[in-house]
Amino acid sequence: MSGPCGEKPVLEASPTMSLWEFEDSHSRQGTPRPGQELAAEEASALELQMKVDFFRKLGYSSTEIHSVLQKLGVQADTNTVLGELVKHGTATERERQTSPDPCPQLPLVPRGGGTPKAPNLEPPLPEEEKEGSDLRPVVIDGSNVAMSHGNKEVFSCRGILLAVNWFLERGHTDITVFVPSWRKEQPRPDVPITDQHILRELEKKKILVFTPSRRVGGKRVVCYDDRFIVKLAYESDGIVVSNDTYRDLQGERQEWKRFIEERLLMYSFVNDKFMPPDDPLGRHGPSLDNFLRKKPLTLEHRKQPCPYGRKCTYGIKCRFFHPERPSCPQRSVADELRANALLSPPRAPSKDKNGRRPSPSSQSSSLLTESEQCSLDGKKLGAQASPGSRQEGLTQTYAPSGRSLAPSGGSGSSFGPTDWLPQTLDSLPYVSQDCLDSGIGSLESQMSELWGVRGGGPGEPGPPRAPYTGYSPYGSELPATAAFSAFGRAMGAGHFSVPADYPPAPPAFPPREYWSEPYPLPPPTSVLQEPPVQSPGAGRSPWGRAGSLAKEQASVYTKLCGVFPPHLVEAVMGRFPQLLDPQQLAAEILSYKSQHPSE
């Protein structure tokens, strides 16, 4: 069927048609022109190679593929070739099954598992043989066992049978019973013997052995059967089942003495039941299972499993075995914490990029330079502010010795809260610079925490505090809100400066029930007017001086509190009251801190 306008019909590929069928049908649409014969041969060779590679990926060998292609032809479609390969592979598998492989293949080993081991052609040993090979040989003193079962009056052969059966039930295969040969004679009233046929049955099974005995001049000559018993048990590294201690044999040879002490298994008969002790060598010796084994069982297999299982609440103090817990020794939490504390290395001082530790003088000078730079920024900002400017209720405050603060999200300098608290600062927690650098909001929260530590609960009136005195060009237009709350809201935008020195509180303030209640605002003053500088402590410095020296000490104290904890600054400035150089004081503070690490 030809297409419209004389075009050749285009063969559509069905979804089930393979790639090779589509290429074969496409190549059969027309004979190639003479100029394309070479290209067609190369294409057919490439197509054949692709077919071979495809079938080899499916697991068929090159020999099988070529034999099938010779049988069906090179132009055979993929499905036909694949069907023939399946039949050929099935026949090959039958041939392999009928003809045994002379060299068995090695087992596959997972990647990283090392070299594969040679196949073990020997059949695995049964579980009973493995169990019996781990058990010690048993040598039974037949005369002692029979007389014990007969209550020392009758030679009861049934007692020997009970003992032998007990060891057979436990998996022992090497059992030997020694009995004097004269016990095979007919019983007499003075020598009663019961169940004598058991001796012959055990002898047929090669379990019982008769020791030699004979009559000489009408008298019975009996060999010492105990020496047979101890000697065989010693040479076979087994155990001796008897209630006799063989004192005479212990004195003959020293190795026998030790062997009898360690390998003697005593027993009891309770109503035709053979019962050896569970602890043959005493309470602190091995158990009966380990006593009868060549290699003792591990502790996990010996211990009795805990009846509570996973619900056990005794922890590491439980004396029973928990298979779900790791076998390594466990320690308590306190012991682990102590071990970790001993293993953890001490913290070394931080180093700079060149690997050198910063000296105290360079560290203090750099920090003080940053503090002075922030103070200059605050002065510039305050000088640019005009008294008449008003930004929708927002107020900018200025003091000559203030420190510049950035809004939330910016970077600022640390701020010392010593001027707001007239009490001693030894009990205040140290506020890190990272916490105070996050902005005025975090400053308010830090100061709230500091005041909360001193004041206790909301219902407890704390000690009198020096209030924060705000300077506003608008006088009473500011609402009477909490000092820090109004301060935080008024400084929400732009850069502001917080004064470092404040005038003392008025002589009489009404007591506040809560620390957040505001103090009455002072009379309005000009923004550019510099307030009188007061030293900390309402006109009295902590070092007992007044005047210009106290003012200079207060300034140095304020700067150092922005770098070091206040209690360290007070301690060092108290020791060196005449020293006013910030760098030297910083070096002394670092030296004092190294000498008193606990403070």
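Glycine is no exception: its Cβ is also placed from the backbone N, Cα and C atoms.
Under the heading domain 'RNase NYN', Swiss-Prot lists 135-290.
Every protein chain considered, the tally of other Cβ atoms within 10 Å of the Cβ of D141 (mutagenesis position) stands at 27. Record note (Swiss-Prot), mutagenesis D141 to N: Abolishes RNase activity. The unchanged residue is displayed.
Over all protein chains present, the Cβ of D226 (mutagenesis position) has 19 other Cβ atoms lying within 10 Å. Under the three-state DSSP scheme, D226 (mutagenesis position) falls in the helix class. Here Swiss-Prot notes a mutagenesis experiment, D226 to A, with the remark: Loss of pre-miRNA RNase activity, IL17A mRNA instability and antiviral effects; when associated with A-225. Loss of IL1B mRNA instability; when associated with N-141.
What Swiss-Prot records for D226 is Mg(2+) binding site, and it gives experimental evidence as the kind of evidence.
While the structure shown retains the original residue, Swiss-Prot records the mutagenesis experiment C306 to R with this note: Loss of interleukin IL17A mRNA instability. Reduces weakly pre-miRNA RNase activity. Attenuates miRNA silencing activity. Does not inhibit binding to Japanese encephalitis virus (JEV) and dengue virus (DEN) RNAs and weakly attenuates antiviral effects. Loss of HIV-1 antiviral activity. Around the Cβ of C306 (mutagenesis position), the number of neighbouring Cβ atoms within 10 Å comes to 18.
Swiss-Prot lists K311 to G among its mutagenesis entries, and the accompanying note reads: Inhibits transcriptional activity; when associated with G-312. Long-range neighbours of K311 (mutagenesis position) (same chain, six or more residues apart, CB within less than 8 Å of its CB): none. According to DSSP, K311 (mutagenesis position) sits within a helical segment.
Within 10 Å of the C-beta of C312 (mutagenesis position) there are 15 other C-beta atoms, taking all protein chains into account. The mutagenesis experiment C312 to G is recorded by Swiss-Prot, whose note states: Inhibits transcriptional activity; when associated with G-311.
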What subset of the mutagenesis positions D141, D226, C306 lies within 10 angstroms of C312 (mutagenesis position), using C-alpha positions?
C306
Just the number: how many Å between the Cα atoms of C306 (mutagenesis position) and D141 (mutagenesis position)?
39
